[in-house]
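Asks: As annotated by Swiss-Prot, domain 'TAFH' applies to 104-199. While the structure shown retains the original residue, Swiss-Prot records the mutagenesis experiment Arg105 to Asp with this note: Disrupts interaction with PRDM14. Quoted from Swiss-Prot, the note on mutagenesis experiment Lys109 to Glu is: Disrupts interaction with PRDM14. Annotation of the published mutagenesis Leu342 to Arg in Swiss-Prot: Reduces PRDM14 and OCT14 occupancy on target sites, no effect on interaction with PRDM14, predicted to impair homooligomerization; when associated with R-330; R-345; E-346; E-360; R-363 and R-374; the original residue is retained in the structure shown. According to Swiss-Prot, the mutagenesis experiment Leu346 to Glu carries this note: Reduces PRDM14 and OCT14 occupancy on target sites, no effect on interaction with PRDM14, predicted to impair homooligomerization; when associated with R-330; R-342; R-345; R-363 and R-374. Under the heading of mutagenesis, Swiss-Prot lists Leu363 to Arg and annotates it as follows: Reduces PRDM14 and OCT14 occupancy on target sites, no effect on interaction with PRDM14, predicted to impair homooligomerization; when associated with R-330; R-342; R-345; E-346; E-360 and R-374. While the structure shown retains the original residue, Swiss-Prot records the mutagenesis experiment Leu374 to Arg with this note: Reduces PRDM14 and OCT14 occupancy on target sites, no effect on interaction with PRDM14, predicted to impair homooligomerization; when associated with R-330; R-342; R-345; E-346; E-360 and R-363. Look at Swiss-Prot and you will find Cys498, Cys501, Cys518, Cys522 tagged as Zn(2+) 1 binding site, backed by sequence analysis. The feature Zn(2+) 2 binding site is assigned by Swiss-Prot to Cys509, Cys512, His530, Cys534.
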Amino acid sequence: MVGVPGAAAFQLGCEKRVPAMPGSPVEVKIQSRSSPPIMPPLPPINPGGPRPVSFTPTALSNGINHSPPTLNGAPSPPQRFSNGPASSTSSALTNQQLPATCGARQLSKLKRFLTTLQQFGNDISPEIGEKVRTLVLALVNSTVTIEEFHCKLQEATNFPLRPFVIPFLKANLPLLQRELLHCARAAKQTPSQYLAQHEHLLLNTSIASPADSSELLMEVHGNGKRPSPERRDENNFERDTVPPEPPAKRVCTISPAPRHSPALTVPLMNPGGQFHPTPPPLQHYTLEDIATSHLYREPNKMLEHREVRERHHNLSLNGGYQDELVDHRLTEREWADEWKHLDHALNCIMEMVEKTRRSMAVLRRCQESDREELNYWKRRFNENTELRKTGTELVSRQHSPGSTDSLSNDSQREFTSRPATGYVPVEFWKKTEEAVNKVKIQAMSEVQKAVAEAEQKAFEVIATERARMEQTIADVKRQAAEDAFLVINEQEESTENCWNCGRKASETCSGCNIARYCGSFCQHKDWERHHRLCGQSLHGHSPHSQSRPLLPGGRGSARSADCSVPSPALDKTSATTSRSSTPASVTAIDANGL
């Protein structure tokens with residue numbers, strides 16, 4: 001779908017047959033037939049009134065071809081006449097070389113379009129309706145561009161607009177902005193102030209919408225068909241103010257002027273020799289087919305038409321005056337997206353081709369390896385079958401009578417006639433296997449012998465280390481026993497020390513009058529070991545007194561009877577060595593030590 005609303009364009013094409021103003025392009029084209037073009041005098045510039053619009057390629061963007069006629073390669077200047085001072089919308093539009101009905105209809109369509117957008121937003125929700133109203137006011141005030149308005153409107157309503165919306169706004173929004181500027185100047189206000197005070201003139205909800213909102217929005221779930229005409233019949237009061245308009249895609253056939261492409265800037269001639277006015281450009285990708293449909297029946301006329309079009313197209317390009325046409329082709333961003341998609345598709349195709357080529361190469365290599373393996377096994381099978389055949393033949397010849405003489409000759413002839421390549425006798429294989437087995441057996445025996453020798457050496461090392469450790473432990477035990485004897489002797493000699501802690505004693509055990517302590521705490525703590533000795537010392541016959549002479553140094557024989565009771569220091573040393581709660585006897589320590 002190409003985005004200029006076709007209804008307005010077709011109405012313009014139908015109504016431009018009747019000249020609406022003296023300076024319309026239709027009169028210029030008709031008058032130029034009888035007289036050469038004459039430069040009209042420019043109207044006086046009124047400082048207080050609106051400034052006449054200068055025709056530049058970007059002055060009009062409403063999609064209507066207002067270029068002056070080109071006769072004999074000389075473009076005539078644009079007409080700048082007006083009927084009078086601009087006192088209304090139609091009179092203000094005369095400075096733009098537009099008929100009054102054309103400008104009023106375009107403005108009415110634009111206002112109804114904006115009103116329909118706001119009503120659609122209000123139908124969704126009041127918040128979205130307020131957003132749409134703000135966007136519409138910002139668009140009319142030129143604070144946002146048409147593209148930004150398009151994007152923000154789609155984001156607010158979450159509905160895609162039809163493709164003709166942007167070209168329609170580009171074509172008709174300048175007319176509305178000029179009208180707003182004229183009214184604001186008349187009221188001595190800025191356009192934004194005037195629009196804020198007279199918002200109802202732009203978004204007039206009392207005027208019915210020209211069409212359903214589905215004509216402005218893309219069908220999300222539908223099949224893309226236009227709404228039925230019964231929905232238009234509901235708005236019958238619309239026909240009282242605005243004439244009915246044909247659908248956007250229906251071709252108008254009322255005008256006698258033939259259709260042609262927008263690139264054709266020269267007016268065509270009818271059979272009577274009169275010029276027809278240039279119709280406004282519609283959907284330009286189909287108008288050229290409509291324009292030249294009657295020429296395809298006559299090839300000569302078609303060639304002449306093509307030559308005239310190319311010649312005048314070049315003249316219009318080089319003549320310095322060319323109107324800007326509404327371009328309905330893709331924008332640069334859309335072209336970039338299309339190229340990006342195309343590049344991505346080509347890359348995917350290249351990747352698929354590369355993967356297919358690799359897969360075919362892998363399959364080819366696998367097929368070659370399979371073929372080689374199959375040939376190898378075929379050769380092996382043939383060799384085995386030949387060996388079996390020769391073996392059976394030899395056995396049959398040996399058992400058959402009269403074959404002993406020729407057996408050696410036949411076998412020799414057979415072995416000599418057999419090719420040397422690829423043939424190995426069975427005896428050779430047997431000898432080779434036997435040699436390999438012998439080598440394996442010898443290697444295993446050597447390995448076992450080496451392992452046995454290593455184990456023997458390890459056992460010897462372990463035995464020597466064990467003997468050394470036992471000797472060391474015995475030496476340590478002996479040294480500990482000797483140290484214990486020395487400590488015992490020292491404790492016996494020093495009777496002034498405490499038997500519990502070794503400090504200077506101040507008290508004596510009342511039971512035996514032998515044990516000495518530094519205090520009652522040490523006596524109570526040592527009582528678990530001393531009470532046995534204390535009881536034995538009371539009887540006066542202790543077995544330890546007989547074993548005293550066995551102590552090294554012979555000190556026990558020279559001591560008195562009351563000192564024959566063993567010292568508790570011996571119990572301490574035995575307790576530290578054996579970790580037991582009862583003290584050991586001196587004879588037990590002597591026996592262990594010696």
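Cβ coordinates come from backbone N, Cα and C, glycine included.
So, quick note: what you're seeing has the original residues, none of the substitutions.
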Asks: Find the shortest Cα-Cα separation between Cys522 (Zn(2+) 1 binding site) and the recorded positions Leu342, Cys509, Cys512, Cys534, and name the residue that gives it.
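Replies: The answer is Cys509.
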Asks: What is the Cβ neighbour count of Cys501 (Zn(2+) 1 binding site) at a 10 Å cut-off, with all protein chains included?
Replies: 16
Asks: I'm trying to understand the geometry here, so how far is the Cα atom of Cys509 (Zn(2+) 2 binding site) from the Cα atom of Cys501 (Zn(2+) 1 binding site), in Å to the nearest whole number?
Replies: 15
Asks: Kindly assign Cys501 (Zn(2+) 1 binding site) to one of the three DSSP-derived states: helix, strand or coil.
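Replies: In three-state terms, Cys501 (Zn(2+) 1 binding site) counts as coil.
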Asks: Which secondary structure state does DSSP assign to Cys512 (Zn(2+) 2 binding site), in the simple three-class scheme?
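Replies: Coil, per DSSP.
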Asks: Over all shown protein chains, what is the count of other CB atoms within 10 A of the CB belonging to Cys522 (Zn(2+) 1 binding site)?
Replies: 20
Asks: Rounded to a whole number, how many Å is the Cα of Leu363 (mutagenesis position) away from the Cα of Cys534 (Zn(2+) 2 binding site)?
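Replies: About 105 Å separate the Cα atoms of these two residues.
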Asks: Specify all same-chain residues, apart from the site residues Cys498, Cys501, Cys518, Cys522, whose Cβ lies within 8 angstroms of the center of the Cβ atoms of the Zn(2+) 1 site, ordered by sequence.
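Replies: For the Zn(2+) 1 site the neighbour list reads Asn497, Trp499, Asn500, Gly502, Arg503, Ala505, Tyr517, Gly519, Phe521.
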Asks: These are the recorded positions: Arg105, Lys109, His530. Which one scores highest on other Cβ atoms within 10 Å?
Replies: His530
